[in-house]
Amino acid sequence: ADNLAEFHVQNQECDSCHTPDGELSNDSLTYENTQCVSCHGTLEEVAETTKHEHYNAHASHFPGEVACTSCHSAHEKSMVYCDSCHSFDFNMPYAKKWQRDEPTIAELAKDKSERQAALASAPHDTVDVVVVGSGGAGFSAAISATDSGAKVILIEKEPVIGGNAKLAAGGMNAAWTDQQKAKKITDSPELMFEDTMKGGQNINDPALVKVLSSHSKDSVDWMTAMGADLTDVGMMGGASVNRAHRPTGGAGVGAHVVQVLYDNAVKRNIDLRMNTRGIEVLKDDKGTVKGILVKGMYKGYYWVKADAVILATGGFAKNNERVAKLDPSLKGFISTNQPGAVGDGLDVAENAGGALKDMQYIQAHPTLSVKGGVMVTEAVRGNGAILVNREGKRFVNEITTRDKASAAILAQTGKSAYLIFDDSVRKSLSKIDKYIGLGVAPTADSLVKLGKMEGIDGKALTETVARYNSLVSSGKDTDFERPNLPRALNEGNYYAIEVTPGVHHTMGGVMIDTKAEVMNAKKQVIPGLYGAGEVTGGVHGANRLGGNAISDIITFGRLAGEEAAKYSKKN
């Protein structure tokens, strides 16, 4: 057998997988996945049977209910979705190497006969609001719109939910929260505003930053009320105080937040359609939104009538061709992003008349693991890890802003550096155990041994850590002016993760106002069109601070949902 269908048909009939009429159930393949589970068990049950494997692919870090067909195809060779981000060697039966041959929005515009046939037909569905993208912004918008009385469809072009949000690890920035007060952390929306503007080199839109900072506490409260654990509060680069909220023990915030959002969307019976791509925002003769043309992977083109459309499609950091055109210095860089982050939403918005801004500002995350392609959260540094070069020397304030940290790493021998930490840092942040499990964090019982393993000058490394520990004891980093010195590195084993910058966040995007309404080049609102999250520009300026992305997507997602629902009621 060359594929799963050929294998299954040796012992079973077609209707073991398919509906009796042979038609695919929907673009989410709901029926087909139910049949998979009926034979093989749930993802959790399968993960238990494969736990002996070095990389247990079924023990997924993805939120939501990951469908079997996210990786396993039937009538063609399968592709391991993990390989879209990582470079692990999975040996899956009937599989081929990961590839993404997805036509662009412009290329799809050439499907004129199919598109015109769909548009000439009656709408497939009629709702109040369509949300495009199932990341943190999309789910927040869908839930918020639903709670405001709107009927909502949420579409997602990938086979898995979560967008980039599911990969976020550091925290959710918010000011003057109950969690901060409980830890006696003094903060304010004004200070968060100042930090965000400074981090963005004051290119940010102050009005949008004010929305972000002044509503950040409400966003944390909103998530907490829905079941999120955001009790741990850490520090991220560019912040004056600890304001990065995350789960107890320092677990990754993104997957947790998306899981909470997903669970709440399910409770509200929100219509979620996977493998479904937003193609064109439809407008009437007056330029007002009347719906959206979509393309299902299996069902093809159809249109949905809606009063409002919310674009929450993320950025374009995975599209290196587009990145390099805007910033040639990033040509050939790998990305920390999920495979869908190629800029579809920007094309859809532009075709609808939306203006783009700040497109030239593209951020590299300083710590992408050289082995495995795993983004290592900034919280590792925030909790005490140091950065050293191959010569075993520190060379930068570890929790400076990402642009400065990335530039400093690229200036080192080999254009990479090493995160060095001990068991005390590991115990403070449960996310680190994931890196160890993935094999990207070698360990040794001495710094000399660790240096030998990783090609670092062990003698110099030992001296560097001793020097750093003395600075921790003194309470002041006179070498690089690191503002926080949470702990000495002298407990148990030592760890090293080789890291290099990877394209991480695209600060530019669709121009929006303080109601999340998309605007044209004349700064006029396009009635019924909204944007939230990384698809938009103006919030972060020239550089995004760690922890501000989750805050951004939740805050503006909520806002877009509320405003779209209000707009729908009026129309």
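Don't overthink the numbers, they just go from 1 along the chain as shown.
Cβ atoms here come from the backbone N, Cα and C positions, even for glycine.
Modelled residues match the original; the substitutions are not represented.
Listed in Swiss-Prot:
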- H52, H58, C68, C71, H72, N91: heme c 3 binding site (BINDING)
- H61, C82, C85, H86, K431: heme c 4 binding site (BINDING)
- A137, E156, N164, A165, A169, G170, G171, G278, Q338, H505, E534, A549, I550: FAD binding site (BINDING)
- T377, E378, R402, H504, R544, G547: fumarate binding site (BINDING)
- H61 to A: Reduces catalytic activity 10-fold. Reduces affinity for fumarate (MUTAGEN)
- H61 to M: Reduces catalytic activity 5-fold. Reduces affinity for fumarate (MUTAGEN)
- H365 to A: Reduces catalytic activity by over 75% (MUTAGEN)
- E378 to D: Strongly reduced affinity for substrate. Reduces activity 10000-fold (MUTAGEN)
- R381 to M: Strongly reduced catalytic activity. No effect on substrate affinity (MUTAGEN)
- R402 to A: Loss of activity (MUTAGEN)
- R402 to K or Y: Reduces activity 10000-fold (MUTAGEN)
- H504 to A: Reduces catalytic activity by over 64% (MUTAGEN)
Report summary line: In three-state DSSP terms, C71 (heme c 3 binding site) is classed as coil
Query - Between Q338 (FAD binding site) and C85 (heme c 4 binding site), the C-alpha gap once rounded to whole angstrom - result: 6
**Report entry** Annotated heme c 4 contacts H61, C82, C85, H86, K431, maximal Cα-Cα distance (Å, integer)
**Finding:** 18
Query raised in the report: Counting across all protein chains shown, how many other Cβ atoms sit within 10 Å of the Cβ of N91 (heme c 3 binding site)?
Result: 9
Query raised in the report: Going by C-alpha positions, which of the binding-site residues (H52, H58, C68, R544, G547) is nearest H86 (heme c 4 binding site)?
Result: H58
Report task. Could you check which of the recorded positions (H72, N91, H365, T377, K431) sits closest to E534 (FAD binding site), going Cα to Cα? Result -> H365
**Report entry** binding-site residues: C68, C82 - member with fewest neighbouring CB atoms within 10 Å
**Finding:** C82
Report summary line: Within 10 Å of K431 (heme c 4 binding site) (Cα basis), scanning recorded positions H58, H61, C71, H72, A137, A169, I find A169
Query raised in the report: How far apart, in Å, are the two Cα atoms that lie farthest from each other among H52, H58, C68, C71, H72, N91, the residues recorded as binding heme c 3?
Result: 20
Query raised in the report: Of H61, K431, R544, the recorded positions given in the record, which has the fewest other CB atoms within 10 A of its CB?
Result: H61
**Report entry** Fewest other Cβ within 10 angstroms of its own Cβ, chosen from the recorded positions H86, H365
**Finding:** H86
